[in-house]
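Novice: Encoded as structure tokens, here's the structure I'll be asking about.
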Amino acid sequence: MASEMSKNVKVTDDQEVTSQERDQSGGTKVGGEEEIAPLARQSSILSLTLEELQNSLCEPGRNFGSMNMDEFVANIWNAEEFQATTGGCKGAMEEAKVVDSGSGSGDAGGSGLCRQGSFSLPLPLCQKTVEEVWTEINQAPAHTSAPASALQPHAGSGGVAANDRQVTLGEMTLEDFLVKAGVVRGSFTGQAAMGSGMVNGPVNPMQQGQGGPMMFPVGPVNAMYPVMGDGMGYPGGYNGMAIVPPPPPAQGAMVVVSPGSSDGMSAMTHADMMNCIGNGMMIENGTRKRPHREDGCAEKTVERRQRRMIKNRESAARSRARKQAYTVELEAELNYLKQENARLKEAEKTVLLTKKQMLVEKMMEQSKEKMNANRGGSQLRRSGSCMW
């Protein structure tokens, strides 16, 4: 019975891919996928539904609806760290390699097995509960998310979601909930793998860093922020993802090591590339580089530098003017002192000449008086003792 259900799920999946993929997945290879594919899907926490996570993580009597988004994300990452430390990530990566060597479609489950990088919640979303976020998602216009949901199946559901009924909170996968809530830009697991399968067919995870297409987010994709097309024939945008071929790696450059690989030399998965790009990083020749600053920041820096140069020039001009004024003032004072000194010297000469003349005149008067005195003592006096 379980084998028949798995075959029905596989037939539904084959209806969404090209005829070439349908031919490659036929024959004796279907039996291997019936046993491996469900394990690869369930190995990623993002492909589990909220009801399954609630039954495995929450305490009895408590559900995700009463938690705020901070507690909800913290519980998710704690569970994922526990899964990574127990070796689940490594085992699932080996399963994905077996599927790829057998059927050529193993990247559908292997792209999300490695632990995803953590992200920061927007400030308005931190204090809201899960129920409030779900209510806002349902209140958003239906036409914004209809094209994206019609183009792709829900991750981990095993088929295309029915469009005639409303999906409940418990039936939604963790990945879809985070995307629709606006916490992350794009999908972590299924969407990147589907993009590579629809354009260039199945891609081996070992070759994704060399020749496989890379998925880049072109805008926020959720129920509240729609994407207005991506130039590939999809009116609503293929979940906000643009598929572009990556540049070939340089000779001698090491490929980025995947944290979940068994041999330590496998190529970086699509999910890791998405996390690096979403966190503002660029991947070039196997290394991570920060993006260049925007032109606006460079223009502001140049304007600030020019204003500083103008201020420095004005300050230097004011300093030179002050020094020149001080020098002119000192020169004027020196000239005044020189003129005053010359005037005082002339006055001193005049006073000395006046004193000298007065002294000469006084000496002449004294000499005259002395001469007069000498003249008066030598004259004969008339005698009155005898008569003539």
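Quick reminder: no glycine exception, Cβ is built from N, Cα and C everywhere.
What you see is the original sequence, not a version with the noted changes.
Swiss-Prot lists these features:
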- 302-365: domain 'bZIP' (DOMAIN)
- SER43 to Asp: Reduces transactivation activity 4-fold; when associated with D-44 and D-47 (MUTAGEN)
- SER44 to Asp: Reduces transactivation activity 4-fold; when associated with D-43 and D-47 (MUTAGEN)
- SER44 to Ala: Loss of phosphorylation by SAPK6 (MUTAGEN)
- SER47 to Asp: Reduces transactivation activity 4-fold; when associated with D-43 and D-44 (MUTAGEN)
- SER118 to Ala: Loss of transactivation activity; when associated with A-120 (MUTAGEN)
- SER120 to Ala: Loss of transactivation activity; when associated with A-118 (MUTAGEN)
- SER385 to Ala: Disrupts the interaction with GF14D (MUTAGEN)
Novice: Please list the DSSP helix, strand and coil residue counts for the domain 'bZIP' (302-365).
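Specialist: The breakdown for the domain 'bZIP' (302-365) reads 64 helix, 0 strand, 0 coil.
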Novice: In terms of DSSP three-state secondary structure, what is the assignment for SER47 (mutagenesis position)?
Specialist: helix
Novice: Which number gives the other C-beta atoms within 10 angstroms of the C-beta of SER47 (mutagenesis position), all protein chains shown included?
Specialist: 24
